[in-house]
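S.K.: Residues annotated as NAD(+) binding site in Swiss-Prot: GLY214, SER215, PRO216, ARG217, VAL218, GLY219. Feature annotation from Swiss-Prot assigns active site to GLU236, CYS273. Mutagenesis annotation in Swiss-Prot: SER241 to Leu, described as Causes Q deficiency; the structure shown retains the original residue. According to Swiss-Prot, the experimentally introduced change CYS273 to Ser is described as follows: Abolishes catalytic activity.
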Amino acid sequence: MSNDGSKILNYTPVSKIDEIVEISRNFFFEKQLKLSHENNPRKKDLEFRQLQLKKLYYAVKDHEEELIDAMYKDFHRNKIESVLNETTKLMNDILHLIEILPKLIKPRRVSDSSPPFMFGKTIVEKISRGSVLIIAPFNFPLLLAFAPLAAALAAGNTIVLKPSELTPHTAVVMENLLTTAGFPDGLIQVVQGAIDETTRLLDCGKFDLIFYTGSPRVGSIVAEKAAKSLTPCVLELGGKSPTFITENFKASNIKIALKRIFFGAFGNSGQICVSPDYLLVHKSIYPKVIKECESVLNEFYPSFDEQTDFTRMIHEPAYKKAVASINSTNGSKIVPSKISINSDTEDLCLVPPTIVYNIGWDDPLMKQENFAPVLPIIEYEDLDETINKIIEEHDTPLVQYIFSDSQTEINRILTRLRSGDCVVGDTVIHVGITDAPFGGIGTSGYGNYGGYYGFNTFSHERTIFKQPYWNDFTLFMRYPPNSAQKEKLVRFAMERKPWFDRNGNNKWGLRQYFSLSAAVILISTIYAHCSS
């Protein structure tokens, strides 16, 4: 199985990339110029943005089967998995953005009762950032390209999209549908290619935001290059996401828990940034969990061969890395009992789902993110010591999963272990929540997106304050000449008083309720006296 993108894709000439970026920037400024001459720019902009999102929706809808077929060609992903995790999720996201966009684009009123601002009007509006770069990964080549693209469109930006060259069939279909969807020329530009093309995009320094999804290693390169031009970036990375089955988990629910864990660990052949990377099981329930693993695995995969609907590793290097990791472990292994692979598995890039147990923290599988269909299981005794080990070895995972019937245990884990997200009682499924933020913390990335949060990510919040001219009687003390009397007035009118003492205890008094009104009266009196 070979995914050499250069044999299928027409890579964008590096010499043309600067021109493409300039087209994107120019279209944004021309669009804003036209809007500025409208009687109601915000209303016109809303109509434009919603129209583009509607075009994107039908482009995906009309090409859904073609996209699913392309993903199958790229890495043998079965149709149900692509429908569940890519096309349906994406179309729902687009429809949700269209629906909530009128509310999102509406400015927010802010109030401040202190004298300089009490008669003015303060609003916070969300404006487009400008031209943005989206660099998409291979593991969900459609969703992780078009979901941020939809958010960027909703926020009124122009976009340069760099699909993954490792899923070339999907990249071709995505470019074709974007080209034929009826978008204005310059609104969405596609750059096809690999390292050279991506490097040129990052080096141009002309973007207003860079949105990257991928590995922490490349993410650090993206951040470093973005910093040179002070370009903000969002990094959606990964890491070793732990899963807990705690002491106080009902044994009767072990099978359900394992089904949900295996769904996340082996779906997409483990090539998911939020896959359960390893499983931590309390010693009291460990034997029952291990015993049930084989049963659930065989229920999922009653037979396993080259015809099985199981996603392949993306290319031979990923396959070889996964096999080497599995071969290097010192643990015991559980695989589907009826494996029959007659073809060359290296050519197929097919790695069977593998559970590894009887291992410790020093096992090779515990050194870095596996990103393969392998699930190491570690037995633990003390929860606090286990959390200490996670913090020491693999702090700030993208997500943590907890299977426990004790809120005390859940609180202990949540309070101590930082993570981008957390799911209690399931795995992976949280990424499908339409209007919840998805993103990492620390080494698993920064920034987030998803519905409202995606719109915010691709927008800039701008404060607009409008001051009337008739209220100068509340502002005169800021003008020269200065005096001790004005200083006292400023302090009395502007300086808030604490409602707590030096020990942090709250104190009660009427002053905080009446000081503002008294200040306004005093200012008016002094102003009248000074003017006479």
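Along the chain as shown, the residues are counted starting at 1.
Each residue, glycine too, has its Cβ placed from N, Cα and C.
A quick note: this is a predicted structure, and the numbers were derived from the prediction, not measured.
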S.K.: Here are some recorded positions: GLY214, SER215, CYS273. Which one has the most Cβ atoms within 10 Å of its Cβ?
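M.R.: Ranked by Cβ atoms within 10 Å, first place goes to CYS273.
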S.K.: Which one of these binding-site residues has the most other Cβ atoms within 10 Å of its own Cβ: PRO216, GLY219?
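M.R.: For the binding-site residues PRO216, GLY219, the Cβ with the most other Cβ atoms within 10 Å is GLY219.
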S.K.: Measure from the CA atom of GLU236 (active site) to the CA atom of SER215 (NAD(+) binding site) and give the result in Å, rounded to a whole number.
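M.R.: SER215 (NAD(+) binding site) to GLU236 (active site), Cα-Cα distance: 8 Å.
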S.K.: Would you list the other residues of this chain near NAD(+) - those whose C-beta lies within 8 angstroms of the C-beta centroid of GLY214, SER215, PRO216, ARG217, VAL218, GLY219 - in sequence order?
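M.R.: My list of surrounding residues reads TYR212, SER220, ILE221, VAL222, LEU237, GLY238.
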S.K.: Can you count the other CB atoms that lie within 10 A of the CB of VAL218 (NAD(+) binding site)?
M.R.: 17
S.K.: Are there any residues in the same chain, six or more apart in sequence, whose C-beta is under 8 angstroms from the C-beta of SER241 (mutagenesis position), and if so which?
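M.R.: Residues satisfying the criterion: VAL274, SER275, PRO276, ASP277, PRO397, LEU398, VAL399, GLN400, TYR401, SER419.
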S.K.: Cα of ARG217 (NAD(+) binding site) to Cα of CYS273 (mutagenesis position): how many Å, rounded?
M.R.: 14
S.K.: Just counting, how many other CB atoms are there within 10 A of the CB of ARG217 (NAD(+) binding site)?
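M.R.: There are 8 such Cβ atoms around ARG217 (NAD(+) binding site).
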S.K.: C-alpha of PRO216 (NAD(+) binding site) to C-alpha of GLU236 (active site): distance in Å?
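M.R.: Per the Cα atoms, PRO216 (NAD(+) binding site) and GLU236 (active site) stand 9 Å apart.
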S.K.: Within 10 Å of CYS273 (mutagenesis position), Cα to Cα, which of the recorded positions VAL218, GLY219, GLU236 are there?
M.R.: GLU236
S.K.: Reduce the DSSP letter at SER241 (mutagenesis position) to three states and note it down.
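M.R.: Where SER241 (mutagenesis position) sits, the three-state DSSP reduction gives strand.
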